[in-house]
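**Student:** Mind having a look at this structure? Questions to follow.
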Amino acid sequence: MSFRRINSRYFENRKGSSMEEKKAKVPPNVNLSLWRKNTVESDVHRFNSLPSKISGALTREQIYSYQVMFRIQEITIKLRTNDFVPPSRKNRSPSPPPVYDAQGKRTNTREQRYRKKLEDERIKLVEIALKTIPYFVPPDDYKRPTKFQDKYYIPVDQYPDVNFVGLLLGPRGRTLRKLQEDSNCKIAIRGRGSVKEGKNASDLPPGAMNFEDPLHCLIIADSEDKIQKGIKVCQNIVIKAVTSPEGQNDLKRGQLRELAELNGTLREDNRPCPICGLKDHKRYDCPNRKIPNIQGIVCKICGQTGHFSRDCNSSSQRMSRFDRNATVNNSAPIQSNDVHYNSNTHPIQAPKRSRYDNNSTEPPLKFPASSRYAPSPSPPASHISRQAQNVTPTPPPGLTSSSFSSGVPGIAPPPLQSPPESEQPKFSLPPPPGMTTVQSSIAPPPGLSGPPGFSNNMGNDINKPTPPGLQGPPGL
């Protein structure tokens, strides 16, 4: 009996031990470090003076501020104790390619990347705490950086047809410079697609040829507020480019206009509207413009409606203006612009005859004697020319008829003949005092004979002295 009892107890113990071993068996895919007690956990709670359990009632803003302070303290303890190694995971993401400095040391190890991540997180939390928590004091080992940077990724994969780089840069980079002035931060376009193909790397700033990240805007500033403002201005341009219909993007049209100004190809008339005097529209777009009645306009050349006489394309424009009886397409004769008057009521303003109508059989025009157009009466017989009567003018007092002549010295005048008796006038003038006969000419020069039929002296005395104060012609 005792033996059976011992055996039964032995087998029961064996069975229980096998069950315990079976329960204690660890699967091969389980990370044992996750189930072990963290040795640094006690140190974290020992250095962190903030309690993790809150018994009182807090508002939402107070809870958020308490979380920020607790996380800042937690990160500070990890950095002090060098507990910045992430938990080992079997299925983790692949590590980036190694990067080395000038001394050949690797700068992107696993620990360095995790430490940099914790430091960036603490910097952001400290900036938030300084603004929201009064009398907040940063940790002792905290050093505020001189510049902050962040990335805004552009949705190129969702909208491949939109030229985001061109909209952000603008004509010759003016849009990007304007964004930097508005946000007071430096904005650079980096990532895949930010550099044109064939661009030399020496002409670009450092980091511009890093094509590992997708297309993004790298924003650098000296405060977190400026970083957020820079992200917002970049986001506004991307949203406007995505939501605006084609051809209605005001930003793109403004950039094209500015580019035309820079190239000198902008053609814009800044003159005001001649109708209302405003500059925001053209004359044909003026709201005060009155459209004329085209059907009420009649051409004076062809007689048709719809156009002015100066715009008429009729062949009658090439016809002679003197052909007043010509007609075009059986229309009314072309009317002259001259004003016609009734000769009966206005005899003075009757049309004049043309100089080309000398051979016309029409009777000459007759005007009344009181009209200013009436011909002047013929002069009386007393107004007959002196040349027709062959009478020399009376010399002035003190001059003789022999010395008063219109001839040229040294040249004999042509012979003068008296007109026939039938043509002589019935009246004659008496000779001047001291003269018995009328002298017709002066004596010829010495050595020359007179004209045929006349004597050499011509009835004059060559030796007769000249009047006092006068000298004779040369050679006399």
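The backbone N, Cα and C atoms fix where each Cβ goes, glycine too.
Sharing the features that Swiss-Prot gives for it:
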DOMAIN    153-219  domain 'KH'
MUTAGEN   Arg60 to Gly  In MSL5-2; temperature-sensitive; growth defect; when associated with N-72 and S-155
MUTAGEN   Ile72 to Asn  In MSL5-2; temperature-sensitive; growth defect; when associated with G-60 and S-155
MUTAGEN   Pro155 to Ser  In MSL5-2; temperature-sensitive; growth defect; when associated with G-60 and N-72
MUTAGEN   Val195 to Asp  In MSL5-5; cold-sensitive; growth defect; when associated with V-258
MUTAGEN   Gly230 to Ser  In msl-5; loss of function
MUTAGEN   Glu258 to Val  In MSL5-5; cold-sensitive; growth defect; when associated with D-195
**Student:** Quick check on the domain 'KH' (153-219): DSSP residue counts for helix, strand, coil, in that order please.
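**Tutor:** With helix first, then strand, then coil, the domain 'KH' (153-219) has 22 helix, 10 strand, 35 coil.
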**Student:** Between Ile72 (mutagenesis position) and Gly230 (mutagenesis position), what is the CA-CA distance rounded to a whole number of Å?
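**Tutor:** Between the alpha carbons of Ile72 (mutagenesis position) and Gly230 (mutagenesis position) there are 26 Å.
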**Student:** In Å, rounded, how far does the Cα of Glu258 (mutagenesis position) sit from the Cα of Pro155 (mutagenesis position)?
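**Tutor:** A Cα-Cα distance of 26 Å.
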**Student:** Which one, from the mutagenesis positions Ile72, Val195, has the smallest tally of other C-beta atoms lying within 10 Å of its C-beta?
**Tutor:** Val195
**Student:** Specify the nearest of the mutagenesis positions Arg60, Pro155, Val195 to Gly230 (mutagenesis position), where nearness means the distance between Cα atoms.
**Tutor:** Pro155
**Student:** Here are some mutagenesis positions: Arg60, Pro155, Gly230, Glu258. Which one has the most Cβ atoms within 10 Å of its Cβ?
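**Tutor:** Ranked by Cβ atoms within 10 Å, first place goes to Gly230.
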**Student:** DSSP three-state call for Glu258 (mutagenesis position): helix, strand or coil?
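**Tutor:** DSSP assigns Glu258 (mutagenesis position) to helix.
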**Student:** Would you report the average pLDDT that the model assigns to the domain 'KH' (153-219)?
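**Tutor:** Reported value for the domain 'KH' (153-219) is a mean pLDDT of 85.
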**Student:** Between Pro155 (mutagenesis position) and Val195 (mutagenesis position), how many Å separate their Cα atoms?
**Tutor:** 17
